[in-house]
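If you check Swiss-Prot, you get these features:
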type	residues	note
BINDING	Gly223, Ser224, His225, Ile226, Tyr227, Gly228, Lys229, Leu230	ATP binding site
MUTAGEN	Arg188 to Gln	Reduced polyphosphoinositide (PIP2)-binding
Amino acid sequence: MGASERSVFRVLIRALTERMFKHLRRWFITHIFGRSRQRARLVSKEGRCNIEFGNVDAQSRFIFFVDIWTTVLDLKWRYKMTVFITAFLGSWFLFGLLWYVVAYVHKDLPEFYPPDNRTPCVENINGMTSAFLFSLETQVTIGYGFRFVTEQCATAIFLLIFQSILGVIINSFMCGAILAKISRPKKRAKTITFSKNAVISKRGGKLCLLIRVANLRKSLLIGSHIYGKLLKTTITPEGETIILDQTNINFVVDAGNENLFFISPLTIYHIIDHNSPFFHMAAETLSQQDFELVVFLDGTVESTSATCQVRTSYVPEEVLWGYRFVPIVSKTKEGKYRVDFHNFGKTVEVETPHCAMCLYNEKDARARMKRGYDNPNFVLSEVDETDDTQM
């Protein structure tokens, strides 16, 4: 093995060792420190808000019953189906009890031994079971058979009208609530996916934070707009501690951040400049930061014209410094564009400055050198004083 081959071999071993050490350091920070100090999220990766309201008085809780429609829509499916079944069974039983009372007051029950030529309020109600079945037939409108109302009692006629109207209201409300629950744009938001990790690398000569987002449906989101909020704990000059201090984070794509053409996966990025809250962070100190980056995507569903919002969040362990996303869009032989979602969240390591301040300081130094303000080739030397020429 010659000297040149040995030097190449040493360089290769050194590069592999540095990369292995970097991966081990990243794994150690993520799995050891990440587990020992689990960060609290305001927004989960799926977009659910992790917030709990405590010490809410009874008067404030009553507001939820005033806005009963929104309360029913926000119920989980198991509670909604419980309310659905309880509403129908409860109304059938309640009106069955009222029909039994009508028959009892009018002495139509067999225990009163009514004469054969006497016309009852409701024919063939012999007890609570038959009264419940008559209530079910009335409210569901399946048609009368053996039991029916006569014109003998005005109370029975009024109760029949009242139950029919109330049954229509219950049917409309409960069926409408289930239909609205199914058609909520929240379900459309499930087909919008974000990358598990955010990356920081150079893009267009600038240091950027990049996130990949994809629409799993072929139908578009009209008027899509994407933005972010950086949540962290800050202390004001007056000494006040703000737990969830919000800072606006502007995200753009190459075509701008308004009216995105969201037909294929997009890589959105935030430029880390002097106005960015990430400007003073570095690769070595990123995992030690305490922040949460919440990303929002607003748009209008093309098929229903309903507005939906998709949310996700990133904590420092989920931001990879010095990586970029793998390309996933290719062109087939048939002339179609193919998206490989197998590599949607995959990243590759790239050469990246370890801090934004270093990148911009280097650019400023180069600019000063071009203008002659900082020229290392210019050397100032002392000149000996000479006497004036004597005449």
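Our numbering is plain: 1 for the first residue shown, then up by one each step along the chain.
A Cβ is built for glycine as well, from the same backbone N, Cα and C atoms used for every other residue.
At each noted position, the model has the original residue.
Location within the structure of each feature annotated in Swiss-Prot.
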residue	record	contacts (Cβ under 8 Å, 6+ apart)
Arg188	mutagenesis position	Arg217, Val301, Thr304, Ala306, Cys308
Gly228	ATP binding site	Asn248, Ile249, Asn250, Phe251, His270, Leu293, Val294, Val295, Phe296
Lys229	ATP binding site	Gln246, Thr247, Asn248, Ile249, Leu293, Val294, Phe296
Leu230	ATP binding site	Gln246, Thr247, Asn248, Ile249, Pro277, Phe291, Glu292, Leu293, Val294
Between Gly223, Ser224, Ile226, Tyr227, which of the binding-site residues has the fewest other CB atoms within 10 angstroms in the structure shown? Gly223
Give me the count of other Cβ atoms within 10 A of the Cβ belonging to His225 (ATP binding site). 15
Local backbone state of Arg188 (mutagenesis position), from DSSP in three classes: helix
